[in-house]
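What follows is one structure encoded as structure tokens, with my remarks underneath.
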Amino acid sequence: MAQPGPASQPDVSLQQRVAELEKINAEFLRAQQQLEQEFNQKRAKFKELYLAKEEDLKRQNAVLQAAQDDLGHLRTQLWEAQAEMENIKAIATVSENTKQEAIDEVKRQWREEVASLQAVMKETVRDYEHQFHLRLEQERTQWAQYRESAEREIADLRRRLSEGQEEENLENEMKKAQEDAEKLRSVVMPMEKEIAALKDKLTEAEDKIKELEASKVKELNHYLEAEKSCRTDLEMYVAVLNTQKSVLQEDAEKLRKELHEVCHLLEQERQQHNQLKHTWQKANDQFLESQRLLMRDMQRMEIVLTSEQLRQVEELKKKDQEDDEQQRLNKRKDHKKADVEEEIKIPVVCALTQEESSAQLSNEEEHLDSTRGSVHSLDAGLLLPSGDPFSKSDNDMFKDGLRRAQSTDSLGTSGSLQSKALGYNYKAKSAGNLDESDFGPLVGADSVSENFDTASLGSLQMPSGFMLTKDQERAIKAMTPEQEETASLLSSVTQGMESAYVSPSGYRLVSETEWNLLQKEVHNAGNKLGRRCDMCSNYEKQLQGIQIQEAETRDQVKKLQLMLRQANDQLEKTMKDKQELEDFIKQSSEDSSHQISALVLRAQASEILLEELQQGLSQAKRDVQEQMAVLMQSREQVSEELVRLQKDNDSLQGKHSLHVSLQQAEDFILPDTTEALRELVLKYREDIINVRTAADHVEEKLKAEILFLKEQIQAEQCLKENLEETLQLEIENCKEEIASISSLKAELERIKVEKGQLESTLREKSQQLESLQEIKISLEEQLKKETAAKATVEQLMFEEKNKAQRLQTELDVSEQVQRDFVKLSQTLQVQLERIRQADSLERIRAILNDTKLTDINQLPET
């Protein structure tokens, strides 16, 4: 009765241990489901990347559409240039036809102008003489009238001022008036002499006109010779424009054909992109469905397997492992040979020119076909883990990890990426800037062996030139939290097994038919995992086709750039020829403009001088008349002031007598007191002071007015003398300039006509130059846009390559994580079965001691 107690204790402890192991298994299953969810999240991220790539393609299409619009703009500019060339040709023919007519017309106009100028000069001289005589007669009569009126006024003043004390001032004024009359007589006499001098100058002006006619004939002959020399240059320019027109037409035809081809290629690429989108969606759905079915099959197998069936599975696995080991050895040899060949080919591929891009694409397709064979064996490992022993060397494990990184089944093989990296080795290094966040949490679950030291990880390089960063190496090498938890549970299991072991009361068994059905399901699941997806292969083919089209598009862009350079060279030649012609025309126009400007300046100066003289003469006359009127007014004001003073004196005398009589008539009462008398005296004294100050002020004011009037009269006399002198000088200058002005008028008219013709030709040439400059600027802008579009396309291409490499590494990591979890679950099931079948506690301890693991790669092969 005492024995059941101790025996039941180990039984309970073993049952607890088994329950703990079952809990651990359930936790592993939950971790596996969590990793599946994370893998689905990665799939969603990949889908987002795919949509981003689709948006990039749309942007590229927009860039291509903009280039097409620019090409249409260039075509319109070409048509405008052709129209301008035709206009230039028509202008040249019209100028040749109308040149002689213009010369004849100029000669005829010149003769008519000379005759009209001679007639005008004669008429103006006659009119000027007649007007001058009339003016002299009028001035004589005016001065006679003025003299008579002055004499009358002087007599009147003498009569008025005979009573006063200012007789001396009146005599002085009379003397001054007589002097003024004498000065006016002296002015009239020289003007008669000047009329005779003007007649002499008129004859001299006629002689000058004849000399100018001879000089005009010489200038016209020189102009005709210059026109003949310009005609040859114009013919050469027209010939050059014809050749340029033919070349530009050919270029336009070529550009039109190439644009049609580019549009066709763009439409094909759009269709292929849509097809690729649908195929990728289908492939994604199929992959998820296969993963779901695989997990369901694995769960069913875990439920029904027994220890005997597990042993049979182990035997089958050993056979499969031997076959896999043989295949791996063969593949390693093949990879070594391929690496040696690639090392030999690297300098050759780096020296390839851009014309060999199509050959590189064909090599990519061959390498794709050669590397697809390694996909099936690695995909089959999802269900049956690889059976490499623990004793394989570090080098073998490194090569195995490298081979696993090279395998792919969805985004293209590593060979295509390698060829791309060799062709574009200057861009592939940007992939090394990826950080750990780009790979997600699945990177930490990769089953890289601890035997991979830092040097081996640092030397690990993807075939496409993809380098892992230090952070990524640490993330791959480090243990995930799930792995740490698993290791801790296993260590706790081994340390806690100290009690005796009693085999469980019973375990689950299956029949032979069920076992055969399970074997068939396992075989079918392995075939499903090993079978390659048709959607993925179609996707790879479409991706290769897109790459070929991309290379063709680059070739077309290069051809278009070459044609654009040729067009720019031709445009530069045309601009040089045009610049030379413009320089010649500009030089001739500058010479003629200098001559015209000099003559115009002379004519303007003469006209301005004539106008100034006429204005000065008229102003002098007006000033003299105004001064005479002012003198008359001042004299009248003085006489009025004398009359007013006389009246004031009379009125003051009358007012004084009136006030005296009024004061006498008033009853004046003397004050009685001394104070009142004193106040009255003070008041009268103040009144007397005020009256005296007022009288002094009036006296000073009258004296000041008299002095001011005297000074004003003297100033007016001086101003009158100065005006007479200036008028005399201006009359002489006017006589000198009249002859020169009449001769310059005809010359000015002729120069204006020539200036108008030259300005019209200059405007036409400047318009042509502006149109050609606009064409050049538009072509330069088109070239800049094409180069920018090319750079953006290349940048997008390399970004897509980097994305593909990153997604490939994520896919490889997720596949390895799934394999490791399957391996771990199978190992735990085997260990549980072995514990159930163990006969003693020593056997259980030995089994648990074998399960002290720190890494997933240390699990024994089942």
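In case you wondered, yes, glycine gets a Cβ from its N, Cα and C as well.
Original residues throughout; no substitutions modelled.
The structure displayed is predicted, hence computed values, not measured ones.
What Swiss-Prot notes for the published mutagenesis of Phe439 to Ala, Val, Ile, Met or Leu is this: Abolishes the interaction with AP1G1, AP1G2, GGA1, GGA2 and GGA3.
Among the sequence features in Swiss-Prot, the mutagenesis site Gly440 to Ala, Glu, Val or Ser is noted as follows: Abolishes the interaction with AP1G1, AP1G2, GGA1, GGA2 and GGA3.
The mutagenesis experiment Pro441 to Asp or Glu is recorded by Swiss-Prot, whose note states: Reduces the interaction with AP1G2, GGA1, GGA2.
Under mutagenesis, Swiss-Prot gives Pro441 to Ala, Asp or Glu with this note: Reduces the interaction with AP1G1 and GGA3.
Among the mutagenesis experiments that Swiss-Prot reports, Pro441 to Lys, Phe, Gly or Val is described with the note: Abolishes the interaction with AP1G1, AP1G2, GGA1, GGA2 and GGA3.
Quoted from Swiss-Prot, the note on the mutagenesis of Asp812 to Lys is: No effect on RAB5A binding affinity.
For the recorded site, Glu815 (mutagenesis position), the DSSP three-state label reads helix. Swiss-Prot lists Glu815 to Lys among its mutagenesis entries, and the accompanying note reads: No effect on RAB5A binding affinity.
In the three-state DSSP classification, Asp820 (mutagenesis position) falls within a helix. Under its mutagenesis entries, Swiss-Prot includes Asp820 to Lys with the note: Strongly decreases RAB5A binding affinity.
Here the residue is the original one, but Swiss-Prot notes a mutagenesis experiment at this spot, Phe821 to Arg: Strongly decreases RAB5A binding affinity. Long-range Cβ neighbours of Phe821 (mutagenesis position) (same chain, at least 6 residues apart, Cβ-Cβ under 8 Å): Phe28, Ala31, Gln32, Leu35.
Geometry remark: Asp820 (mutagenesis position) versus Asp812 (mutagenesis position), CA distance 12 Å.
The least crowded of the mutagenesis positions Asp812, Glu815, Asp820, judged by other CB atoms within 10 A of its own CB, is Asp812.
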